[in-house]
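Asks: Found this in Swiss-Prot, in case it helps:
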- Y52 to F: No effect on binding to SRC. Abolishes binding to PTK2/FAK1 and reduces cell adhesion and foci formation (MUTAGEN)
- R57 to A: Decreased binding to PTK2/FAK1; when associated with A-60 (MUTAGEN)
- R60 to A: Decreased binding to PTK2/FAK1; when associated with A-57 (MUTAGEN)
- K130 to A: Decreased binding to PTK2/FAK1; when associated with A-127 (MUTAGEN)
- Y194 to F: No effect on binding to SRC (MUTAGEN)
- Y228 to F: No effect on binding to SRC. Does not abolish phosphorylation by SRC. Abolishes phosphorylation by SRC; when associated with F-246 and F-302 (MUTAGEN)
- Y246 to F: Abolishes binding to SRC. Does not abolish phosphorylation by SRC. Abolishes phosphorylation by SRC; when associated with F-228 and F-302 (MUTAGEN)
- S278 to E: Enhanced translation of mRNAs containing poly-A leaders (MUTAGEN)
- Y302 to F: No effect on binding to SRC. Abolishes phosphorylation by SRC; when associated with F-228 and F-246 (MUTAGEN)
Amino acid sequence: MTEQMTLRGTLKGHNGWVTQIATTPQFPDMILSASRDKTIIMWKLTRDETNYGIPQRALRGHSHFVSDVVISSDGQFALSGSWDGTLRLWDLTTGTTTRRFVGHTKDVLSVAFSSDNRQIVSGSRDKTIKLWNTLGVCKYTVQDESHSEWVSCVRFSPNSSNPIIVSCGWDKLVKVWNLANCKLKTNHIGHTGYLNTVTVSPDGSLCASGGKDGQAMLWDLNEGKHLYTLDGGDIINALCFSPNRYWLCAATGPSIKIWDLEGKIIVDELKQEVISTSSKAEPPQCTSLAWSADGQTLFAGYTDNLVRVWQVTIGTR
């Protein structure tokens, strides 16, 4: 008897790539998805056989692709970043923008909330990392020892006893920053291509990075060293740790690989069955991943504008 993933359904509603998905333990029947259609959709999960969820509300306001979205820990607010160069804070009860964050000179590629929701970090194509308060005031711009190329992803560690930010960029580097003084703690060197994503484990002890070279590299955040590398075999667009299993999920081109980190083995590989009329048609790429808070459901966003929903099931292999 092994755990495996079963496709449960899809969420249809976007008219552009699904760039990010956010879940919250406060509201297990709600998820948010960001898209290149310039909107964020708030979904009500019905878990019906035919339709896994219905679009309840579209958050509109960005004038270009929405690149990232996260939900505050109380489930009341969402934070988004866009290629229009701004961040927006949304009140999820009303669906309105409560703050616009202006300061980046180019596309915002990534946004994150600190665990206490008091600080916000953003990464941009202007090669800077900015720290903001929730009132929309930029408190600090990291330029010293910053990335020499686009900053593709920024994340806070959830561990409040080790307050750090992890970033990655198109300069192939993973950087760890001390949140107290915004100074560089560690440069993690090893990737051979540009990086798309970095994610921190739920306990804050390690992080994983991935991008063009198809390698998921794992780094020890306490010791500041490289642990091991998992071969994804294709460009890595997104990475996320399971909230309750020692698993790492990677969006590798059109498929999703799930590794058990204890044995460093693949638990499952998720591919969507594409009935293609021409063999030259490229299958949709997986661009975003998010687990439900209970770790039983995996949401995946794709370049065919769909969110596919997979569930952990017990099966016989």
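Each position is counted from 1, following the chain as shown.
The backbone N, Cα and C atoms fix where each Cβ goes, and this holds for glycine too.
Don't look for the substitutions in this one, it keeps the originals.
What's the neighbourhood like for these features in this structure?
Replies: According to DSSP, Y52 (mutagenesis position) sits in a coil region rather than a helix or strand. Sequence-distant contacts of Y52 (mutagenesis position), defined as residues of its own chain at least six apart whose C-beta falls under 8 angstroms from its C-beta, comprise R8, G9, T10, L11, L45, T46, V309.
Listed in sequence order, I41, M42, G95 are the same-chain residues six or more apart from R57 (mutagenesis position) with CB atoms under 8 A from its CB.
Counted within 10 Å of its Cβ, the other Cβ atoms near R60 (mutagenesis position) come to 13, all protein chains included. According to DSSP, R60 (mutagenesis position) sits in a coil region rather than a helix or strand.
Neighbours of K130 (mutagenesis position), defined as other CB atoms within 10 A of its CB across all chains, total 24.
Using a 10 Å radius centred on the Cβ of Y194 (mutagenesis position) and all shown protein chains, the other Cβ atoms total 17.
DSSP assigns Y228 (mutagenesis position) to a strand segment in the three-state reduction.
DSSP classifies Y246 (mutagenesis position) as coil under the three-state reduction.
Counting Cβ atoms from all protein chains shown, Y302 (mutagenesis position) has 22 others lying within 10 Å of its own Cβ.
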Asks: Within its own chain, what residues at least 6 apart in sequence put their Cβ under 8 Å from the Cβ of Y228 (mutagenesis position), listed in sequence order?
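Replies: Within the chain, Y228 (mutagenesis position) has Cβ neighbours under 8 Å at M217, L218, K264.
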Asks: What same-chain residues, at least 6 away in sequence, bring their CB to under 8 Å of the CB of Y246 (mutagenesis position)?
Replies: D260, L261, E262
Asks: Could you check which of the mutagenesis positions (R60, Y194, Y302) sits closest to K130 (mutagenesis position), going Cα to Cα?
Replies: Y194
Asks: Could you find out if DSSP has Y302 (mutagenesis position) as helix, strand or coil?
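Replies: Note: Y302 (mutagenesis position) is in a strand by DSSP.
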Asks: Measure from the CA atom of Y302 (mutagenesis position) to the CA atom of Y194 (mutagenesis position) and give the result in Å, rounded to a whole number.
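Replies: Rounded to the nearest whole number, the Cα-Cα distance is 20 Å.
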